[in-house]
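K.L.:
Just lifted these from Swiss-Prot, have a look:
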- 159-286: domain 'Fatty acid hydroxylase' (DOMAIN)
- His171 to Ala: Loss of activity (MUTAGEN)
- His176 to Ala: Loss of activity (MUTAGEN)
- His183 to Ala: Loss of activity (MUTAGEN)
Amino acid sequence: MAAEISISASSRAICLQRNPFPAPKYFATAPPLLFFSPLTCNLDAILRSRRKPRLAACFVLKDDKLYTAQSGKQSDTEAIGDEIEVETNEEKSLAVRLAEKFARKKSERFTYLVAAVMSSLGITSMAVISVYYRFSWQMEGGEMPFSEMFCTFALAFGAAIGMEYWARWAHRALWHASLWHMHESHHRPREGPFELNDIFAIINAVPAIALLSFGFNHKGLIPGLCFGAGLGITVFGMAYMFVHDGLVHKRFPVGPIANVPYFQRVAAAHQLHHSDKFDGVPYGLFLGPKELEEVGVLEELEKEVNRRIKSSKRL
């Protein structure tokens, strides 16, 4: 607490308990009559005429605590105003970034959807036309090659099943090992509609195209088996794209496929693969729930299924 002194002068007489100019004691009684004594006559007048200027001292107390509190409140108000302004600017910039991200994701999904639909329609059309013309060409002799047709479709079904086991082995032994530098892009946030991991789809398409081409241009049981194998690889690739890329990673909408219960379990199992909870298991796709059952973690699978269902309902 600080003290300030204010001093002012006045011409008024001040009364103190003790007169600074006391009168002689003999004034208390009647003064003696002295002739020709001017001091006796004029002493009272002199005392009455003398005036002492009053000195007033005013002490002004300054409360440092109160001053500090008021200054603190003012600074707090200014700080709160600055914080509100900063938060408002941050919210605006965040909203702009979210809008840009949403627009970019929407564009990426549309781009991949167009590519997926065009490739699927093209491959499906080519497969159907190839099957039709191959068997119609072989029937020109008048005999229906039932045995060859049966072997072709049987191997097509077997090739589709076998591709699941091939994908499981390749995923574990190659993609998460020597080819991790390519597959790693699939385990990171994607930037753009495509990723380096998509090259594996092209690599798997090469033998399918070769087998289909050889089986289409040649007659006989062996060419028929090759044609069936290429057809099975093609069907598996299309199913893998819609379930893995569309349903699991939501690179494009898949429609009613998302409501199929078994496909929901497949998607949840593959999501557990990306969580690395069980050393990467499952490495397969369509038989992923079976792999989790083998390691005894079906409870975690059910939790993930329920989580995905709740998340889809919120959307």
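Along the chain as shown, the residues are counted starting at 1.
Here the Cβ of each residue, glycine as well, is placed from N, Cα and C on the backbone.
Substitutions noted, but not modelled.
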K.L.:
Below 8 Å Cβ to Cβ and six or more residues apart, same chain only. Which residues does that give for His183 (mutagenesis position)?
P.N.:
Trp175, His176, Asn197, Phe200
K.L.:
Under 8 Å between C-beta atoms and at least six apart in sequence, can you list the same-chain neighbours of His171 (mutagenesis position), or say none if there are none?
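P.N.:
Sequence-distant Cβ neighbours: Tyr283, Gly284.
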K.L.:
Taking the Cβ of His176 (mutagenesis position) as the centre, how many other Cβ atoms fall within a 10 Å radius?
P.N.:
15
K.L.:
Please give the average pLDDT for the domain 'Fatty acid hydroxylase' (159-286) in this predicted model.
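P.N.:
A mean pLDDT of 91 is what the model gives the domain 'Fatty acid hydroxylase' (159-286).
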K.L.:
Could you break down the residues of the domain 'Fatty acid hydroxylase' (159-286) into DSSP helix, strand and coil, giving a count for each?
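P.N.:
Each residue of the domain 'Fatty acid hydroxylase' (159-286) counted once, the result is 98 helix, 0 strand, 30 coil.
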